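In what follows, a single structure is set out as structure tokens and then discussed.
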Amino acid sequence: MHRAVDPPGARSAREAFALGGLSCAGAWSSCPPHPPPRSSWLPGGRCSASVGQPPLSAPLPPSHGSSSGHPNKPYYAPGTPTPRPLHGKLESLHGCVQALLREPAQPGLWEQLGQLYESEHDSEEAVCCYHRALRYGGSFAELGPRIGRLQQAQLWNFHAGSCQHRAKVLPPLEQVWNLLHLEHKRNYGAKRGGPPVKRSAEPPVVQPMPPAALSGPSGEEGLSPGGKRRRGCSSEQAGLPPGLPLPPPPPPPPPPPPPPPPPPPPLPGLAISPPFQLTKPGLWNTLHGDAWGPERKGSAPPERQEQRHSMPHSYPYPAPAYSAHPPSHRLVPNTPLGPGPRPPGAESHGCLPATRPPGSDLRESRVQRSRMDSSVSPAASTACVPYAPSRPPGLPGTSSSSSSSSSSNNTGLRGVEPSPGIPGADHYQNPALEISPHQARLGPSAHSSRKPFLTAPAATPHLSLPPGTPSSPPPPCPRLLRPPPPPAWMKGSACRAAREDGEILGELFFGAEGPPRPPPPPLPHRDGFLGPPNPRFSVGTQDSHNPPIPPTTTSSSSSSNSHSSSPTGPVPFPPPSYLARSIDPLPRPSSPTLSPQDPPLPPLTLALPPAPPSSCHQNTSGSFRRSESPRPRVSFPKTPEVGQGPPPGPVSKAPQPVPPGVGELPARGPRLFDFPPTPLEDQFEEPAEFKILPDGLANIMKMLDESIRKEEEQQQQQEAGVAPPPPLKEPFASLQPPFPSDTAPATTTAAPTTATTTTTTTTTTTQEEEKKPPPALPPPPPLAKFPPPPQPQPPPPPPASPASLLKSLASVLEGQKYCYRGTGAAVSTRPGSVPATQYSPSPASGATAPPPTSVAPSAQGSPKPSVSSSSQFSTSGGPWAREHRAGEEPAPGPVTPAQLPPPLPLPPARSESEVLEEISRACETLVERVGRSAINPVDTADPVDSGTEPQPPPAQAKEESGGVAVAAAGPGSGKRRQKEHRRHRRACRDSVGRRPREGRAKAKAKAPKEKSRRVLGNLDLQSEEIQGREKARPDVGGVSKVKTPTAPAPPPAPAPAAQPTPPSAPVPGKKTREEAPGPPGVSRADMLKLRSLSEGPPKELKIRLIKVESGDKETFIASEVEERRLRMADLTISHCAADVMRASKNAKVKGKFRESYLSPAQSVKPKINTEEKLPREKLNPPTPSIYLESKRDAFSPVLLQFCTDPRNPITVIRGLAGSLRLNLGLFSTKTLVEASGEHTVEVRTQVQQPSDENWDLTGTRQIWPCESSRSHTTIAKYAQYQASSFQESLQEERESEDEESEEPDSTTGTSPSSAPDPKNHHIIKFGTNIDLSDAKRWKPQLQELLKLPAFMRVTSTGNMLSHVGHTILGMNTVQLYMKVPGSRTPGHQENNNFCSVNINIGPGDCEWFAVHEHYWETISAFCDRHGVDYLTGSWWPILDDLYASNIPVYRFVQRPGDLVWINAGTVHWVQATGWCNNIAWNVGPLTAYQYQLALERYEWNEVKNVKSIVPMIHVSWNVARTVKISDPDLFKMIKFCLLQSMKHCQVQRESLVRAGKKIAYQGRVKDEPAYYCNECDVEVFNILFVTSENGSRNTYLVHCEGCARRRSAGLQGVVVLEQYRTEELAQAYDAFTLAPASTSR
């Protein structure tokens, strides 16, 4: 069933609008899909493509061609006889590609390739090649214009349809690349059947694999016998909601040949723009506005579809498809498709561009303004499905891994053409060749753009693969690197709007529909495969009461949320080539019997990047924490997180280090909230704005670095015979586990104390484990800054030096900035469900020792959870706990049920002193260990380091765990922790002496104990009270040397208890207490019990580290330098955003936050003495005026200064039209009628009176009210009235002259009013508010106005109204007034006190009256006394009243060609004295006076419940982001406004979080208007309270918090949306600084 599409249409600010019309399939429509083989689709309820899909912009809809190179070129597989003319060009093409395969960095060859394709009119390929040439140093001056011309040609071709069916002469570069690469691999000489002997060349560290890798054919397709064909997903697959379990893949094909050489890196600009991929046959890419056509849905036989279903993807990355080719058949509305595939039912429907009745607030405004880019036809831009579809709860595995994994690209997409035997390359003929529409829809913005808060998981691949499915993707053809899309698209601006509103709200309002679906059948426990998945709580959009769904949902949801984290965040990139190459060649599982008949392999639920499992509707802050994640970069956990292939990592036939995720896979089961490692997390330098490393922490780092250098120098001098410890970075490459994308860098930097010895451990372990069939697991994160581990087993490292130990601590501390990036983490893994040893490179992880979990479970089998399990719980309440319990799955492999500790309640957050005590104890332990190592080097080879140390008794392990295991041991751990806290405080007071450790062994037992204590305990730096004090307890009694470097060391902000905590990272080779169950990211050290942080920036904490040396011992005492807490009332603009967040976070505000946005100390109003009685002549002052004699005068800066001088309320500029040669005839009545005679005119019917009088109807007294009635007509009809009144006036004049009439003032032929009126007033009609905003209809008129000086123009950088972001009729557009004598514009101030420009077109004159803004309150009082509303009423001042009140009135005549500048806040009223036309618009010059008055009126309007037409808070933030302000007064005002706005948002947010109300992130899109409360018309900035009108699913209304709470005190039925992440506002606030005066204007 397809919900009818409502026609798009304009809306008034208060009108509701239909959201339903924006959905292609309807978020709530029941879409009976075609069930894929062996699986049943849920009945329609939730199978729409709405929630969870990222808005995909489609500036250039491609055509549905079947060639991988060109949409309209027949598809020729390698080896297929293809008609290839121009053999010379082909030879040249092959030669270039062969040379580039050897060395991609040859701009000349890339340019040559581009010229080849350009000569054959293949602009897409040419643009790609030119981009590559630029990437490798080509001349931008030469290539830039060429690229622009080609892209423009593509655009024109799309509109003209000229190249829709043009066959290409040259084969696509991708085909050639892959073909030659296959030959290259055949010559590579590697044996099939095992991992490659030799690792291919290292790619550049910072260069991720080109997006081609995303969709590159996995080895199983490109190289395996059954895979040499394009295997796309049918439309059914495309319809599979994201994250559903997949049917089991077929038996894995034989291992592929060795990996290819690294592909050329992507274009440099792609780090922040989505990777682009060529259009595939049938590919539904972001530019297809088209849903799959019915003819394409069922065209493939079921068996072929089943094959495609079962063919797993080997690559977890989405391939955002991008094509610049026009659609060959039809343009379909640009459905904002997202990570989630659309259900089959939805596939067949496109959004028809019907007209929508006027609608309101949220969605239509977004959608109407997200008409995509101008290059898209209206049909193509009709936004469909503003929200991605919610995943059906509990849907059994129904589709192939390819369809289910939103980000795993159909590897067939790239390069490997279908076998010649496959009939019909045309995608309509052979849907088997289609790429998964789902994947194809994962366009660039699918990952770069934000997703709705509750997106159905989709972007993360959940492909479950036979754990070892080997595949070796060919090097991605550079062709896949599409040129960056238009900026609007890159930002997901226009297209995001389409999907981000309705369905997400529908989800929140109406919950998930449809009967619960049973979880996928458990997979029989078999070696090398994941254990049977238990249903777990869905992280999709359904309510918390919905049935559990397969674990896949969690990871996908997390992934989708992680995408949404950054509106501007980088888009997902492929992993570095060495990771990508090693994905496939992993050992295959020992169970090749898995067939399509087997129950679906439970999809690996990959780590939730601390993204909120935002679908659970529990009222907790944790669920939407992700919306504030300060790390937009993690917006792409589309990394090797997919379990489709073994995690990428160096694997070779010869013994060599293998990433822990590879070797120890058998010990690992599917984890509920594992973190998908983000390959680019380390690949690219993190944007400075997100390096939330506080200054204090940075200082600690510096101090530690200095100490490290000193220690290294000393050690090198003292131990000349001992080699210095190897750099910590090298072991990291091999040991780095797949860590949560949010915290991957943390583990990368957080080197455990034994980092120097872990290389050996890992090597041996992984070698042994290499032979075991690992289950499909997320690969370890790429280590951008670290080379892959060395191939030969490294020799045992030398004794650890103080330098290396301090480096470890530094790493721990530095890791905090990365941990902070995981702010909204809803990272919860099933506690105790699977031991974390699979990523701990100790042999105990499956090969030589039983996998240790925690000390208690492994040694005694006791159910106590390990340390890491304690961090796996979210304290956010029931739904999370249910999710953990439901998501637990036993891990296969050596893990026995006895070893799986049951989940326990969340331990209380650690205290500040505990945290700091841990740091000091860690430093101390490090130094002690170093001392022992130097004295007794044999210790370095102790069992701990080698990873073979027997497990200590549980009690000992508990002691050694730094108190964390104890704290996590059971429900009573909270009390024990509190006791420990008190002890630590006492110890801190002592500062030197005893070690208040519960059950700690005496100093005699120190040696064995400290072996495990080297792990540094659990530096729970992310705990709730992370910023607490840290007072250490030194071991030494006598202090010989004390160094007191004081360093501000603010660890990242505390994590509220309501947030789930990321897992801790056990140190490899340590005792079992570190190897407690944890997510796959748990790998290096238990040092980091990562807790998700609150949204605000970290609190700065100054820590003084005191180094105490006594004999051979060195102790660090860490003590907090107390800082005064900042109160919210003490905040000033000098404080940074972190201070603002911290001060306002815990502020308790009673009632509504009502602080002013203006500081009273910043007024710039002129001083006007109102007490002095002015003489009569001064009550009629001369009007400031300027006569322009030349164009030079008009553009003089003096004119701007004069007009905007606060002392001049109004300025008349004479002769402007003549000096600028304005053609005012364009605005004459005759021209207007010719241009658009049927244009609407608002008519005001008035009584004609003298300009300085205003009589009542009886004509007996003057009054203030000036009433008029409103009606409408057209320009043509009013022109007739205007002309006839002029003729009648002329005739009356003649008659009056002849008869000496006593009524000389009668100038109209209409009958006089019948009311008793001695003056015999006449009725006149005033044509007003004629909108000239249509740039096409009024193009000549609007272009003529561009001749004006910049500050007077309708649009300019210095005009605040140009930064509103949307149209305000009459303010930032031109309006026309058609007048007859007596037409009155009653008294008023401009909207929000903005300036105004008015030009008299003529031929008659107008008389103006004006009063300075200073007197508006007096005039308002007059209006009140006369019973008329000052702000909204119609009044005409009595001049005598004003004079009596000592108010001077400026009075002057505006002649044709004169321009009147009405300064900010000026009260004015106008009457026409002749027949004339006027044009007018508003201007907001960036002056302090204008800004102050605008904000004053903004606040006054709120008091009077009047709508502020200009959304000043929204405008202020936009100005702060885009304009350099050099005026100090203006800068202070704007900064203060931003400060108040941040405080308001934070206070409001914290109150909602405390109340347990979810806040859903929904980023803004281009041209999205500001929102106003539907009831009180106040601007609603950032945090929107949305309700469904009358329970309707199609209409949503925005409210302010006050009105929302009046409707429902507990906000039941109200969805809270957040449009800006806290980090976005903080970044903009801090970046807004005073610019040098020289750059002013």
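Just so it is clear, glycine is given a Cβ too, placed from its N, Cα and C backbone atoms.
Per Swiss-Prot, Fe cation binding site is recorded for HIS1388, GLU1390, HIS1468. Long-range Cβ contacts of GLU1390 (mutagenesis position) within its own chain (separation 6+, distance under 8 Å): SER1396, ILE1462, GLY1465, THR1466, ASN1482.
The C-beta environment of CYS1576 (Zn(2+) binding site), restricted to residues of the same chain at least 6 apart in sequence and closer than 8 Å, consists of ASN1505, CYS1600, GLY1602, CYS1603. The Zn(2+) binding site annotation in Swiss-Prot covers CYS1573, CYS1576, CYS1600, CYS1603.
Per Swiss-Prot, domain 'JmjC' is recorded for 1337-1500, and the stated evidence type is sequence analysis.
Within its own chain, HIS1388 (mutagenesis position) has VAL1467, HIS1468, TRP1469 as residues 6 or more apart in sequence whose C-beta sits under 8 angstroms from its own. For the mutagenesis result HIS1388 to Ala, the note given in Swiss-Prot is No loss of its ability to regulate TBX21-dependent gene expression or its ability to interact with SMARCA4; when associated with A-1390 and A-1468.
Where Swiss-Prot documents GLU1390 to Ala as a mutagenesis experiment, the accompanying text is: No loss of its ability to regulate TBX21-dependent gene expression or its ability to interact with SMARCA4; when associated with A-1388 and A-1468.
Annotation note: HIS1468 (mutagenesis position) sits in a strand segment as assigned by DSSP. For the mutagenesis result HIS1468 to Ala, the note given in Swiss-Prot is No loss of its ability to regulate TBX21-dependent gene expression or its ability to interact with SMARCA4; when associated with A-1388 and A-1390.
Under the DSSP three-state reduction, HIS1388 (mutagenesis position) is assigned to strand. Spatially close to CYS1573 (Zn(2+) binding site) yet at least six residues away along the chain are GLU1579, VAL1580, VAL1598, HIS1599, CYS1600, CYS1603, judged by Cβ distances under 8 angstroms.
Packing around CYS1600 (Zn(2+) binding site) is summarised by its Cβ count: 24 other Cβ atoms lie within 10 angstroms of its Cβ, all protein chains included.
Annotated Fe cation site HIS1388, GLU1390, HIS1468; additional same-chain residues within 8 Å of its Cβ mean position, judged by their own Cβ, are GLY1387, GLN1389, SER1396, ILE1462, THR1466, VAL1467, TRP1469. Fewest Cβ neighbours within 10 Å among the recorded positions HIS1468, CYS1603: that distinction goes to CYS1603.
Apart from the site residues CYS1573, CYS1576, CYS1600, CYS1603, the chain places the Cβ of TYR1572, ASN1574, GLU1575, ASP1577, VAL1578, VAL1580, HIS1599, GLU1601, GLY1602, ALA1604 no farther than 8 Å from the centroid of the site's Cβ atoms, the recorded Zn(2+) location.
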